[in-house]
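Remarks on the structure that follows.
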Amino acid sequence: MIAAGAKSLLGLSMASPKGIFDSNSMSNSRSVVVVRACVSMDGSQTLSHNKNGSIPEVKSINGHTGQKQGPLSTVGNSTNIKWHECSVEKVDRQRLLDQKGCVIWVTGLSGSGKSTLACALNQMLYQKGKLCYILDGDNVRHGLNRDLSFKAEDRAENIRRVGEVAKLFADAGIICIASLISPYRTDRDACRSLLPEGDFVEVFMDVPLSVCEARDPKGLYKLARAGKIKGFTGIDDPYEPPLNCEISLGREGGTSPIEMAEKVVGYLDNKGYLQA
């Protein structure tokens, strides 16, 4: 840490955090990260430069530094871009957190209990010392997806964006819980394809429309039946149930949110996601 009020160039030596780069099977320690830093006039930390104006080498794991690898490519409408590699990878972040990053994709009709399950699951994993984050379908429309409507093309883009963000969370080693109606199989399958095999866990809230409509926690079914909401899933727009989801849950039998969350946690534990 840089001492408060430091004005001159400082040499910082940051040893590898325990559990990231060290293992019980390795007796000799890995190399440390050495960064040359200084404090600017506004108090912010910046990298210092060599006399020739270049940024000094940042020694990293086993002597490797962040690199720009691979040819220039075109992805969608983005041209002349290159993927930037870094020596700290997903496996290192997972060791730091002692868990494996993945996406728990909770899908189902409005009122099926998706958000309730997501919160119960988040709390249960938190109590186990596991780092999670919820991407809730309504919440993301307050910011990231506030520019999207509920037209078919915008709903597809909504799911695509959430899938990409969820992938980043998983790559960071975090257990990401995405809770969205996501009515179309093609959109959900596209999100699944973004992640390595097994890292996308689809949880289907298999609750009948009649039960969801009877609950109607937001009053949306009533508005849809009155014709005030068009294209509402389950009323005048289809919901396509998963064909091969990892977990299927239903509350018609009186199963509590805690019991459902325990089932998901049990699945994650059995698959090895709750340890690095």
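Every residue gets a Cβ built from N, Cα and C, even glycine.
Annotation of the published mutagenesis CYS86 to Ala in Swiss-Prot: Increased catalytic efficiency in oxidative conditions; when associated with Ala-119; the original residue is retained in the structure shown.
Residue density at LYS114 (ATP binding site): 26 other Cβ atoms are found within 10 A of its Cβ, drawing on all protein chains shown. In three-state terms derived from DSSP, LYS114 (ATP binding site) belongs to a helical segment. Residues annotated as ATP binding site in Swiss-Prot, with experimental evidence given as evidence: GLY108, LEU109, SER110, GLY111, SER112, GLY113, LYS114, SER115, THR116.
Listed in sequence order, ILE134, PRO257 are the same-chain residues six or more apart from CYS119 (mutagenesis position) with CB atoms under 8 A from its CB. What Swiss-Prot says about the mutagenesis result for CYS119 to Ala is this: Increased catalytic efficiency in oxidative conditions; when associated with Ala-86.
According to Swiss-Prot, the experimentally introduced change ASP136 to Ala or Asn is described as follows: Decreases affinity for substrate and catalytic efficiency. Less than 8 angstroms from the CB of ASP136 (mutagenesis position) sit SER115, ALA118, SER179, LEU180, each of them six or more residues away in the same chain. In the three-state DSSP classification, ASP136 (mutagenesis position) falls within a strand.
Under the heading substrate binding site, Swiss-Prot lists ASP138, ARG141, ARG155, ASN158, ILE181, SER182, GLY231. Here ARG141 (substrate binding site) comes close to LEU148, ASN158: these same-chain residues lie at least six apart in sequence, with C-beta atoms under 8 angstroms from its C-beta.
Looking at Swiss-Prot, you'll find the mutagenesis SER182 to Cys or Phe noted as follows: No effect on catalytic activity. Close to SER182 (mutagenesis position) in the fold, though at least 6 residues off in sequence, lie TRP105, THR107, GLY137, ILE159, ARG188, CYS191, each with a CB less than 8 Å from its CB.
What Swiss-Prot lists as active site, phosphoserine intermediate is SER182.
Fewest other C-beta atoms within 10 angstroms, among the binding-site residues GLY108, GLY231, are seen around GLY231.
According to DSSP, CYS119 (mutagenesis position) is assigned to a helical segment. In this view, the densest Cβ surroundings among the binding-site residues SER110, SER112, THR116, ASN158 belong to SER112, judged by other Cβ atoms lying within 10 Å. Note on proximity: among CYS86, ARG155, ILE181, GLY231, the recorded positions of the record, the Cα nearest THR116 (ATP binding site) is that of ILE181. The shortest Cα-Cα distance from LYS114 (ATP binding site) to any of the recorded positions (CYS86, ARG155, ILE181) is found for ILE181. Spatially, by CA atoms, the recorded positions CYS86, GLY108, SER110, SER112 include one closest to GLY231 (substrate binding site), and that is SER110.
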